[in-house]
Amino acid sequence: MAPLHHILVLCVGFLTTATAEAPQEHDPFTYDYQSLRIGGLIIAGILFILGILIVLSRRCRCKFNQQQRTGEPDEEEGTFRSSIRRLSTRRR
């Protein structure tokens, strides 16, 4: 019975060493999602406040509706404006 007892102790010893935590290597695919979430919320909050400040400052105007003035009005612009005036006076 002694050899069976030794084999049983040897098997239990192997199992404990196999299940013991080995030194873990750094896994490059393990991320800290809590700090990533907090950082994202901080950046989103800063961008939101910056957007509100830009809208309230009224410095950002629509550029597509403003034309560069060269000094002389375009001929087409003058005829277009006059045609609009003519149409608006007819409706009254």
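Positions of Cβ are set from backbone N, Cα and C atoms, glycine also.
Under its mutagenesis entries, Swiss-Prot includes CYS60 to Ala with the note: Does not affect glutathionylation.
Experimental mutagenesis at this site is recorded by Swiss-Prot as CYS62 to Ala, annotated: Loss of glutathionylation and loss of ability to reduce glutathionylation of ATP1B1.
Mutagenesis annotation in Swiss-Prot: LYS63 to Gly, described as Loss of glutathionylation and loss of ability to reduce glutathionylation of ATP1B1; the structure shown retains the original residue.
The annotation that Swiss-Prot gives for the mutagenesis experiment SER83 to Ala reads: Loss of phosphorylation. Decreased affinity of the sodium/potassium-transporting ATPase for Na(+).
Under its mutagenesis annotations, Swiss-Prot gives SER83 to Glu the following note: Phosphomimetic mutant which reduces binding to ATP1A1 and increases FXYD1 oligomerization.
SER88 (mutagenesis position) carries a helical DSSP state (H, G or I). Under mutagenesis, Swiss-Prot gives SER88 to Glu with this note: Phosphomimetic mutant which reduces binding to ATP1A1 and increases FXYD1 oligomerization.
According to Swiss-Prot, the mutagenesis experiment SER88 to Ala carries the annotation: Loss of phosphorylation. Decreased affinity of the sodium/potassium-transporting ATPase for Na(+). Cβ environment of SER88 (mutagenesis position): no same-chain residue six or more positions apart lies under 8 Å away.
Here the residue is the original one, while Swiss-Prot reports the published mutagenesis THR89 to Ala with the comment Loss of phosphorylation. The 10 Å shell around the Cβ of THR89 (mutagenesis position) contains 8 further Cβ atoms across the protein chains shown.
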